[in-house]
Amino acid sequence: MPALACLRRLCRHLSPQAVLFLLFVFCLFSVFVSAYYLYGWNRGLEPSADASESDCGDPPPVAPSRLLPIKPVQAVAPSRTDPLVLVFVESLYSQLGQEVVAILESSRFKYRTEIAPGKGDMPTLTDKGRGRFALIIYENILKYVNLDAWNRELLDKYCVAYGVGIIGFFKANENSLLSAQLKGFPLFLHSNLGLKDCSINPKSPLLYVTRPSEVEKGVLPGEDWTVFQSNHSTYEPVLLAKTRSSESIPHLGADAGLHAALHATVVQDLGLHDGIQRVLFGNNLNFWLHKLVFVDAVAFLTGKRLSLPLDRYILVDIDDIFVGKEGTRMKVEDVKALFDTQNELRTHIPNFTFNLGYSGKFFHTGTDAEDAGDDLLLSYVKEFWWFPHMWSHMQPHLFHNQSVLAEQMALNKKFAVEHGIPTDMGYAVAPHHSGVYPVHVQLYEAWKQVWNIRVTSTEEYPHLKPARYRRGFIHNGIMVLPRQTCGLFTHTIFYNEYPGGSSELDKIINGGELFLTVLLNPISVFMTHLSNYGNDRLGLYTFKHLVRFLHSWTNLRLQTLPPVQLAQKYFQIFSEEKDPLWQDPCEDKRHKDIWSKEKTCDRFPKLLIIGPQKTGTTALYLFLGMHPDLSSNYPSSETFEEIQFFNGHNYHKGIDWYMEFFPIPSNTTSDFYFEKSANYFDSEVAPRRAAALLPKAKVLTILINPADRAYSWYQHQRAHDDPVALKYTFHEVITAGPDASSKLRALQNRCLVPGWYATHIERWLSAFHANQILVLDGKLLRTEPAKVMDTVQKFLGVTSTVDYHKTLAFDPKKGFWCQLLEGGKTKCLGKSKGRKYPEMDLDSRAFLKDYYRDHNIELSKLLYKMGQTLPTWLREDLQNTR
């Protein structure tokens, strides 16, 4: 109050002019203060959901970002999250989303795609206290920024709690505001710019593969770039570029010199603002440096969990040595250039050596100058690695006799010995990759017989395209490596005549497909041809420029190894690829073209009876065999009527072995082959293997009460004198604890686990469509088999039907239905079927009822979802549960 009284007395003594002067000073001071707070940060509109619809409006004042509180960043916690990437895409077919997925797939990183929700449910982020995702990627960062409050808070809390980062892309369009603030962040965007001369911030903590020593001179693709600006310490530029024009970017200042400044096209959020680390891109992945930095961003934000080591192994095969036509082969100067380039490449790749594949029959079949080149090449024989093709460059799948194949190989080996070519490299390549995949058994056997081959390579497994899916496998003791192309083919021999122009080849090398192949694959085996090393020597040009480019822009450590050691290294890294996945050769035209014409896909079965065991599969097998159009497999000497191909060691014998169990069809339209292997049902590998080889097959499974199935299996083992089953009661087996002996636990698992019906059917549904699977009621099959067989025939769609009411008869001695023969006789299953054994004890029945309760509930839900009728035993069980 005294201060207020003093102010009043002062005002009485001031003249009106003095009061106006003081007001003027106060207003001027206010303007300076306001200017500091309003323009210390550039103004901008938030690109919210409505931002694209308006190009006008006054931006709200923004306080200086340095005044915002700094939040601690949760360190990446690998043990608390699964190594899975959650990718939010605009649509399943959006280009950027597909490019993101392609890089993840090429790197063999697991991912899950979701359509980005504007409003709606967020995928479940945790499971039993563990994070389900190690990284979040948004194809459109505005979908993240404009999430509804509930989902945004849910996602942000997850990221903070589990140390999960976010990668986002901002792709401007014609409706984007030229300058705007990202809603909720101290970050400004300036969009629809043309940029040039991109450089890398050497201080960025993000960099791993990327080497920051170069500047990408020239215009960046597109005129829809966005750059980022902030003075908050949480933001660190990663890539920077200049604007193309001399005009300054609005809100960055009026100084004419500012147009030459570098602006961030990729920015890293260190998480100091809200505890979440992010990497934001101001465009899509069309610019090759964005792909490189994206790989580093994935590595950084996952604490290197989703990253490859810096080592890259490269092997360059030169196929068709001596094979080329006149005018396409190497001359003396070309051979010298090959040798000199090899030495040059060794400055960046220790011991780099070209790998030469030869067919000796064509030695000295060129011009005189080219024949001289052949001679000089052989004088350098110790300077290169060598591997054999076929003597006459014939495709191995055309040879059906192994001895003839071996004779061809022996001729090539004789040529090698005569000319001092080493024959112990253990590597061979078949012309056109014939016989490698699909497997031609005779080729593998002849290779081992003549050459002791341990390694080969192909571009055909599992398919030629897309190349990122190519994998390796091991068959018959021979390691098969994936082979890559490099943009060079037999007809690409002149630089100026390269398809699409020479710039296309340079684009492939400098940040394009060839660069990405090395970037995303720890081991690359490249296929080139003799013709690529004559004339303009495009092979030498390609790999010299590729290695220089990799050295300039990346920290990759380029290395090489001889083929056998390289294959061993490959399967150390990708041990999960050792087992092959056999596919239907007729589903891929390229595969069919290099598959023996003596083989036919019509020998493959169209129906699988998958089990489980002790549910009536053998009876169904007998009933199906009574149909004139249905033929079962030939019996196996080891496993009787069951082939057991897809679930065990027989799978590695290959599809030729499998087809031998089925006759060559006399009528491909009506003949319908089937096989029954009851172990398939609960196998973890059988569904995927079966779907790959038999993608159109129908699948039958029979279900009885899982408690009865468990008891039947126990009694089956007792009948076969299993010492564990004879030693322990059924109740002791099913209630055995974790400390029980391994043999007892094994018997327990075989009793109980096949009864997890829903779990196993779900696995089959992940490989086959629901309309390819029919679930049969095992209880009904036992009591009314004719009715069940009518359902089966309808499901199979056979052209002729059998009235099983007239062909089946009940045998009271056996206690089940048998085939009715002429004269009223019956043909029944063997003595091992239909055994009589004591009823299950009540304690075991009660235990199993409780044990299978949740499994049976899940089964009912699954069958309802599949649109299939619930078995009678399941309906009764569920009614008694209520």
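Each residue, glycine too, has its Cβ placed from N, Cα and C.
Swiss-Prot lists Cys159 to Ala among its mutagenesis entries, and the accompanying note reads: Induces a reduction in sulfotransferase activity but increases deacetylase activity. Under DSSP, Cys159 (mutagenesis position) is assigned to a helix (H, G or I) in the three-state scheme.
Cβ neighbours of Cys486 (mutagenesis position) (same chain, under 8 Å, six or more residues apart in sequence): Ile508, Leu514, Thr517, Phe526, Met527, Thr528, Thr542, Phe543. What Swiss-Prot notes for the published mutagenesis of Cys486 to Ala or Val is this: Does not affect sulfotransferase activity but increases deacetylase activity.
A coil conformation is recorded for Cys486 (mutagenesis position) in the three-state DSSP classification, outside any helix or strand. In Swiss-Prot, a mutagenesis experiment is listed as Cys486 to Arg or Trp, annotated with the note Does not affect sulfotransferase activity but abolishes deacetylase activity.
According to Swiss-Prot, the mutagenesis experiment Cys586 to Ala carries this note: Loss of deacetylase and sulfotransferase activities. Within 10 Å of the C-beta of Cys586 (mutagenesis position) there are 15 other C-beta atoms, taking all protein chains into account.
Shown in sequence order, Ala678, Ile704, Arg709, Ser712, Trp713, His716 are the residues of the chain, 6+ apart in sequence, with a C-beta less than 8 angstroms from the C-beta of Lys614 (active site, for sulfotransferase activity). Positions annotated as active site, for sulfotransferase activity by Swiss-Prot: Lys614.
Within the same chain, residues at least six positions away from Gly616 (adenosine 3',5'-bisphosphate binding site) with a Cβ under 8 Å of its Cβ are Ile702, Ile704, Gly778, Leu781, Arg782. Mapped onto three states, the DSSP output places Gly616 (adenosine 3',5'-bisphosphate binding site) in coil. Residues annotated as adenosine 3',5'-bisphosphate binding site in Swiss-Prot: Lys614, Thr615, Gly616, Thr617, Thr618, Ser712, Trp817, Lys833, Gly834, Arg835, Lys836, Tyr837.
One mutagenesis experiment named in Swiss-Prot is Cys751 to Ala, and its note says Does not affect neither deacetylase nor sulfotransferase activities. For Cys751 (mutagenesis position), other Cβ atoms within 10 Å of its Cβ number 25.
In the three-state DSSP scheme, Cys828 (mutagenesis position) falls into the coil class. The mutagenesis experiment Cys828 to Ala is recorded by Swiss-Prot, whose note states: Loss of sulfotransferase activity but does not affect deacetylase activity.
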For a quick check of understanding: among the mutagenesis positions Cys159, Cys828, which residue's Cβ has the most other Cβ atoms within 10 Å?
Cys159
Rounded to a whole number of Å, the separation of the Cα atoms of Cys586 (mutagenesis position) and Thr618 (adenosine 3',5'-bisphosphate binding site) comes to 31
Cα distance (Å, whole number) from Cys828 (mutagenesis position) to Trp817 (adenosine 3',5'-bisphosphate binding site)
8
DSSP-derived structure type at Lys836 (adenosine 3',5'-bisphosphate binding site), helix or strand or else coil
coil
If you skip the near sequence neighbours and keep only those at least six away, which residues in the chain come within under 8 angstroms of Lys836 (adenosine 3',5'-bisphosphate binding site), Cβ to Cβ?
Gly815
Between Cys159 (mutagenesis position) and Thr618 (adenosine 3',5'-bisphosphate binding site): CA-CA distance (Å)
54
Cα-Cα separation of Cys828 (mutagenesis position) and Cys751 (mutagenesis position), in Å?
26
